[in-house]
Amino acid sequence: MIEIKLKNPEDFLKVKETLTRMGIANNKDKVLYQSCHILQKQGKYYIVHFKEMLRMDGRQVDIDGEDYQRRDSIAQLLEDWGLIVIEDSAREDLFGLTNNFRVISFKQKDDWTLKAKYTIGN
């Protein structure tokens, strides 16, 4: 989990929606699998890989460096876009950044099937 701050409280829904369009793409079938979610816990906000969410629910999952790297790269991109600020304490632990995910533009959203492998609250 990467602790973040929102620039404005209303940015929560923007970040949540944007994350639905970031992940692993199957270009042939035009399906995008969401990699990360925004989590609010005890008044703090986090960018969390879906496998971390499964693990918090007590499920056995294999999460590797590439998963963490993808999460960290997505968080960095959200920060570059001005949607979030990564907490300094979290910044120290970021994995090397990479471009191992796809971002679907808002305009392209209706052309793709967006799938989440985890649903918060279920």
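Placement of Cβ uses the backbone N, Cα and C atoms for every residue, glycine included.
For Ile24 to Thr, Swiss-Prot lists a mutagenesis experiment annotated as follows: Activity altered. The Cβ of Ile24 (mutagenesis position) lies under 8 Å from the Cβ of Leu32, Tyr33, Ser35, Phe101, Arg102, each on the same chain and at least six residues away in sequence. DSSP assigns Ile24 (mutagenesis position) to a strand segment in the three-state reduction.
Listed in Swiss-Prot is the mutagenesis experiment Ala25 to Val, annotated as follows: 100% activity loss.
Within 10 Å of the C-beta of His37 (mutagenesis position) there are 22 other C-beta atoms, taking all protein chains into account. Quoted from Swiss-Prot, the note attached to the mutagenesis of His37 to Tyr states: 100% activity loss.
Quoted from Swiss-Prot, the note on mutagenesis experiment Asp72 to Gly is: 100% activity loss.
A helical conformation is recorded for Asp72 (mutagenesis position) in the three-state DSSP classification. When the Cα atoms are compared, Ala25 (mutagenesis position) and Asp72 (mutagenesis position) turn out to be 18 Å apart.
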